[in-house]
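Here is what Swiss-Prot records for this protein:
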type    : residues      : note
DOMAIN  : 7-123         : domain 'PH'
DOMAIN  : 157-261       : domain 'IRS-type PTB'
MUTAGEN : ARG209 to Ala : Greatly reduced ABL1-binding; reduced tyrosine phosphorylation
MUTAGEN : ARG224 to Ala : Greatly reduced ABL1-binding; reduced tyrosine phosphorylation
MUTAGEN : TYR343 to Phe : Some reduction of BCR-induced IL2 secretion. Some interaction with INPP5D SH2 domain. Some decrease in BCR-triggered tyrosine phosphorylation. Abolishes reduction of BCR-induced IL2 secretion, the interaction with INPP5D SH2 domain and BCR-triggered tyrosine phosphorylation; when associated with F-325
MUTAGEN : TYR378 to Phe : No effect on the reduction of BCR-induced IL2 secretion, nor on the interaction with the SH2 domain of INPP5D or CSK nor on BCR-triggered tyrosine phosphorylation; when associated with F-399
MUTAGEN : TYR399 to Phe : No effect on the reduction of BCR-induced IL2 secretion, nor on the interaction with the SH2 domain of INPP5D or CSK nor on BCR-triggered tyrosine phosphorylation; when associated with F-378
Amino acid sequence: MESVEPPVKDGILYQQHVKFGKKCWRKVWALLYAGGPSGVARLESWDVRDGGLGPAGDRSTGPSRRGERRVIRLADCVSVLPADGESCPRDTGAFLITTTERSHLLAAQHRQSWVDPICQLAFPGTGECSSGSGQAESPKRGFVPMEENSIYSSWQEVTEFPVIVQRTEATSRCQLKGPYLLVLGQDDIQLRETSKPQACFSWPYRFLRKYGSDKGVFSFEAGRRCDSGEGLFAFSSPRAPDICGVVAAAIARQRERLPELAMSPPCPLPRALSLPSLEPPGELREVAPGFELPTPRKLPLTDPGPQSLPLLLSPTQEGPASGLYASVCKQTSKHTGTAEHLYENVCMLEASPGLTNGGPEAQEGPPGGRSPLGSPIYHNTEDLSWPGSAQDSNLEAQYRRLLELELDEAGSAGRSGAQAGIKAKLVTLLTRERKKGPAPCDRP
């Protein structure tokens, strides 16, 4: 049934809506009604179809020509602000009506002719429209000389703001609806009822994930550790930017009080009481039977020169003797300190009292198993078996070839006959040692 009360204002408006994820403007016929015995103050609108609705005095068209009816209760309005930054149809100006439920973006050819009556009906007794509409007409009233207020209190000292809760998933879960008082403390945000001083909910600043304000709505995202649980909370207020500024200042002050949160120095590592020793003292360890701890071999220091040294046996030998290498050095006429070594795996011999040169007293040398430059003996820790006849022929052929090359080199360089005699004795010695064969031993 059509309303019989006359509207305060009617005409064509454009309302923004989202269709398939795209913002578009819809042309509507709007009627602005004042509150009275027959109804509340409201703004009604219909979609314009088939030529649209005529003026208020000529509304004889039937209901078939009207689209969906939309009603905005002016008693639920929080703010009515111009929206200059929004793109709107040609030759129109946009304005935003924010209510407790949602926001409505409208556009009209004469924006101020709609904003003024809406503000007078939505905010009765104020004598002027909400912030923005009065500022739009202030230049037309002329310049008024003003003086600075020396006792002006900045907005940072204001900590209480009247707000209206916007409907979100988090506010619905917490059963928040209607007007409240938002109190901004030094450490948290508190929401109180207008008639009770007790706080309904509190959100510490350190538990807020995000916060901000847009189009007269202050919102923040609470974390899991808040009393209300995580979620988005939105509050409508004409001073939403001021609320956001107070929150930002409080967070900055809290960060200054806790400098370790902004920049925490790295924790130093514990300082060592003493440097590690290069040669740690001996330790007593329990080992399994048959296991030998690796120990550095002490090698003797001898003069370089052509010589054949006795075999080096382990002083703690329990099984077969380890295979050793006898080294033969060749002394050159120019470089007396450089030795070229030839190696032969001689045999495995048992301990003999005749080996006095290789005793433990004569085997003191640098630790680590490395032989010095003048030492012609290299110890082999592995247990090597005596080579077979095929290996003997290969070794003999290799050594003979090496000796022939050495003799040729010595002859070309004009070496003395004494050195050639030493080479011949060396061949005889190696042949005799090979014919002796390995000492008999019993292997498991």
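The backbone N, Cα and C atoms fix where each Cβ goes, glycine too.
This view paints the features noted in Swiss-Prot onto the structure.
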residue: ARG209; record: mutagenesis position; Cβ neighbours (10 Å): 12
residue: ARG224; record: mutagenesis position; Cβ neighbours (10 Å): 9
residue: TYR399; record: mutagenesis position; Cβ neighbours (10 Å): 18
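For the pair ARG209 (mutagenesis position) and ARG224 (mutagenesis position), the Cα-Cα distance reads 10 Å. Residues in the domain 'IRS-type PTB' (157-261) partition by DSSP class (helix H, G, I; strand E, B; coil) as 30 helix, 43 strand, 32 coil. Sorting each residue of the domain 'PH' (7-123) by its DSSP state yields 18 helix, 59 strand, 40 coil.
Taken residue by residue with DSSP, TYR399 (mutagenesis position) is part of a helix. Over the domain 'IRS-type PTB' (157-261), the average per-residue pLDDT in this prediction is 88. Between the CA atoms of ARG224 (mutagenesis position) and TYR399 (mutagenesis position) there is a gap of 84 Å.
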